[in-house]
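What Swiss-Prot says about this one:
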BINDING   Pro42, Asn44, Asp81  L-valine binding site
BINDING   His50, His53, Thr487, Gly488, Asp490, His518, Val521, Met529  AMP binding site
BINDING   Cys176, Cys179, Cys344, Cys347  Zn(2+) 1 binding site
MUTAGEN   Arg216 to Ala  Decrease in posttransfer editing activity. No change in aminoacylation activity
MUTAGEN   Phe264 to Ala  Decrease in posttransfer editing activity. No change in aminoacylation activity
MUTAGEN   Lys270 to Ala  Strong decrease in posttransfer editing activity. Slight decrease in Val-tRNA(Val) formation, which could be due to deacylation of the synthesized Val-tRNA(Val)
MUTAGEN   Thr272 to Ala  Decrease in posttransfer editing activity. No change in aminoacylation activity
MUTAGEN   Asp276 to Ala  No change in aminoacylation and posttransfer editing activities
MUTAGEN   Asp279 to Ala  Strong decrease in posttransfer editing activity. No change in aminoacylation activity
BINDING   Cys417, Cys420, Cys438, Cys441  Zn(2+) 2 binding site
MUTAGEN   Arg818 to Ala  Increase in KM for tRNA(Val), without change in kcat; when associated with A-843
MUTAGEN   Arg843 to Ala  Increase in KM for tRNA(Val), without change in kcat; when associated with A-818
Amino acid sequence: MDLPKAYDPKSVEPKWAEKWAKNPFVANPKSGKPPFVIFMPPPNVTGSLHMGHALDNSLQDALIRYKRMRGFEAVWLPGTDHAGIATQVVVERLLLKEGKTRHDLGREKFLERVWQWKEESGGTILKQLKRLGASADWSREAFTMDEKRSRAVRYAFSRYYHEGLAYRAPRLVNWCPRCETTLSDLEVETEPTPGKLYTLRYEVEGGGFIEIATVRPETVFADQAIAVHPEDERYRHLLGKRARIPLTEVWIPILADPAVEKDFGTGALKVTPAHDPLDYEIGERHGLKPVSVINLEGRMEGERVPEALRGLDRFEARRKAVELFREAGHLVKEEDYTIALATCSRCGTPIEYAIFPQWWLRMRPLAEEVLKGLRRGDIAFVPERWKKVNMDWLENVKDWNISRQLWWGHQIPAWYCEDCQAVNVPRPERYLEDPTSCEACGSPRLKRDEDVFDTWFSSALWPLSTLGWPEETEDLKAFYPGDVLVTGYDILFLWVSRMEVSGYHFMGERPFKTVLLHGLVLDEKGQKMSKSKGNVIDPLEMVERYGADALRFALIYLATGGQDIRLDLRWLEMARNFANKLYNAARFVLLSREGFQAKEDTPTLADRFMRSRLSRGVEEITALYEALDLAQAAREVYELVWSEFCDWYLEAAKPALKAGNAHTLRTLEEVLAVLLKLLHPMMPFLTSELYQALTGKEELALEAWPEPGGRDEEAERAFEALKQAVTAVRALKAEAGLPPAQEVRVYLEGETAPVEENLEVFRFLSRADLLPERPAKALVKAMPRVTARMPLEGLLDVEEWRRRQEKRLKELLALAERSQRKLASPGFREKAPKEVVEAEEARLKENLEQAERIREALSQIG
């Protein structure tokens, strides 16, 4: 046997990771096997592995390995995303260290630098995924800006444009002054933030004033109206009049609009169409022309802006404007207020709003194609609740702003004629050809749009482009649609819904059959991990400390029902201990072979039990994999390996092995081989190593998934009675304070035949012998099928034992009383953190239960 005494993941995992990277599991579209396809959510090319990636890819790899073993042509398509904003920001930071900006280099040279950076550093995250054991088809690795994916993007846009679904129009958009680009609503994060609410007084035409409340006093100078609710009697007499913007000579109308909230502030709303989405909608309804006073750099500008504020940053301008309003008597009050601060999800900068031409995609007709499919039940969701969430979003979807003011990304294939201003987009049949003259007037003076597509535009094509679309490739014919998409619920709208749109529109069918949505990985307190909080758990550090198998297994084990995961390091310790337990069990089996001399070949009760229990386990675990309930599958495997195999069968097999029973050794080997197969999708490294040592076969990943054998319910029932008898004896020893190895004598009642027929195994497991008659005084432990009675005479000083128990009982009751007093205090429950209160409740429960057990034991001895 060549397994070292102790398991060291560092000596095993890199070896297998390198082997799988060099010899990837390449799919064959002509194999004739039924396909099973997963599209890997492409991580950002800028990225390093974080816990979300680790969870996401552990689940995918478990599924792909399972299906590969089930005989499917399992295809896991990997790749990375060019991550427009994120990548551009990374490279711009590198340039800043050289004292340069992208504008110093110019677009062409800057893009050369980005590609250079991508080639040098962009493969980091895929290398890290390989270290985690990801068995993707690395021969099909894709990048959202490689040649094939670029062709798909150009073709998709050409189709959308010539079908009237892509159009260019000026609208209010989210703008990040730091990243210098527009953002979709889904790329904006809103957080409650302490701020101020200012009440300002506007002079009304003909005398009097009207007061408005705002959190953005610096935008007052862009006001185009004051709106009140049509049913608000307080302002009915002012409708149709005008009000003067403070510190200016600009007069604006007072009008009625149902969007105004009567109960917010004063009930009168300043309408600033250029700087607020709601105001923009009100302005559209009333024909108000937007006026902007904040430029794209976030600075104040415009004729309406007082000289003292021009050129100031918007936040500095806010402070200064409030001073000016106060001095001029326009500030009525200033109060603390929690504002909903909208920030860029990439850099955290508070966004601004701006109006300028952008490319848009008409989502309503596209969403309707998807909704028809979802109503037919084309796509299953796990958990099912997300289907309604997906449909609700599609039913209320707005047009998608698909252009970004970046340099890194897919440059939009649209050209503007400098003579007649016509837009030129290549037609689908010539989508790769750049136009040389204007389709409208024939002029050769064409200028290409400088904007790039939103990163999610190319990501939305992922299930198609990874298979070679728009070319009619063998992969596309064989592997579309995909089977399961595994991703986090946080990108359901950003990515999943948009892939549905692409699939139904371009292929006429769903892009995948099932969507498995998992939660976020949070810290042990349920908080999001962030560098600023200092609570980030680095998966690579965890791999170094516990092993990749342990990390994978812990994450899968915790991924129940799509809920967020609170990751406590104790779960990683649990998984590492599980790996060690399995390793030691395998060493025992291999050691048992050495020098074994067969003297008999008879199935024991334990052998029959283990084979039957394994058969049930195979059936249950297979069903859980099929239902995509990997967390429960992990728990079932854990129970089967740790409890049934290691704790019970392995121990019960020792007397038979000692007696030279070949059937028992064969059962150990065969059961272990099946357990390694069941666990392989979740813990591929350790199981591959042990399977090779056990069977001599090179690649467990290519072995067949086990089929359930026959059930032996009689053996399962009999062995369960034996287990209960042993458990009862062990509990009695613990109750009496005796060491587990202490030899005792017990009297059994109930289903005792299995014990009597397997007395040697019972004695070995319990270190107990049977009494022929029921003792008068004894500690009693009742189990569902067996009751055990253990007299204390001759084992210990009964009176001394009684004194110790009574003393402990008093201590426990005192502790329980202290907890009850603390929990009864309103101050404690109101002020103490929730986890502190829960811990105190758990202490009280445990102490009361222990006290009850001691009372019962004392009453039994008399």
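Cβ from N, Cα, C; glycine included.
Ranked by CA distance from Cys344 (Zn(2+) 1 binding site), the recorded positions Asp81, Phe264, Cys417 have Asp81 at the top as the closest. For Cys347 (Zn(2+) 1 binding site), the nearest neighbour among the listed binding-site residues (Cys420, Gly488, Asp490), judged by C-alpha distance, is Asp490. In terms of C-alpha distance, the listed binding-site residues Cys176, Cys179, Cys420, Thr487 place Cys176 closest to Thr272 (mutagenesis position).
A simple way to gauge crowding: the CB of Thr272 (mutagenesis position) has 27 other CB atoms within 10 angstroms, across all the protein chains here. For Asp276 (mutagenesis position), the nearest neighbour among the listed recorded positions (Asp81, Lys270, His518), judged by C-alpha distance, is Lys270. Site extent for L-valine: the farthest pair of Cα atoms among Pro42, Asn44, Asp81 sits 7 Å apart.
Between the CA atoms of His53 (AMP binding site) and Arg216 (mutagenesis position) there is a gap of 39 Å. According to DSSP, Cys176 (Zn(2+) 1 binding site) sits within a strand segment.
Other than the site residues Cys176, Cys179, Cys344, Cys347, same-chain residues with C-beta atoms no more than 8 angstroms from the centre of those residues' C-beta atoms, the Zn(2+) 1 site, are Ile85, Val89, Pro177, Arg178, Thr181, Leu183, Thr343, Ser345, Arg346, Gly348, Thr349, Ile351. Taking the recorded positions His53, Lys270, His518, Arg843 in turn and counting surrounding C-beta atoms within 10 angstroms, the largest count is reached at His518. When the Cα atoms are compared, Lys270 (mutagenesis position) and Cys176 (Zn(2+) 1 binding site) turn out to be 23 Å apart.
Here Asn44 (L-valine binding site) is positioned 18 angstrom away from Val521 (AMP binding site), judged by their C-alpha atoms. Checking each of the recorded positions Cys176, Phe264, Cys441 against Thr487 (AMP binding site) by C-alpha distance, the shortest gap belongs to Cys176. Rounded to a whole number, the distance between the Cα atoms of His518 (AMP binding site) and Cys179 (Zn(2+) 1 binding site) is 30 Å. Considering only the recorded positions Cys176, Cys420, Arg818, Arg843, Met529 (AMP binding site) has Cys176 as its nearest partner by CA-CA distance.
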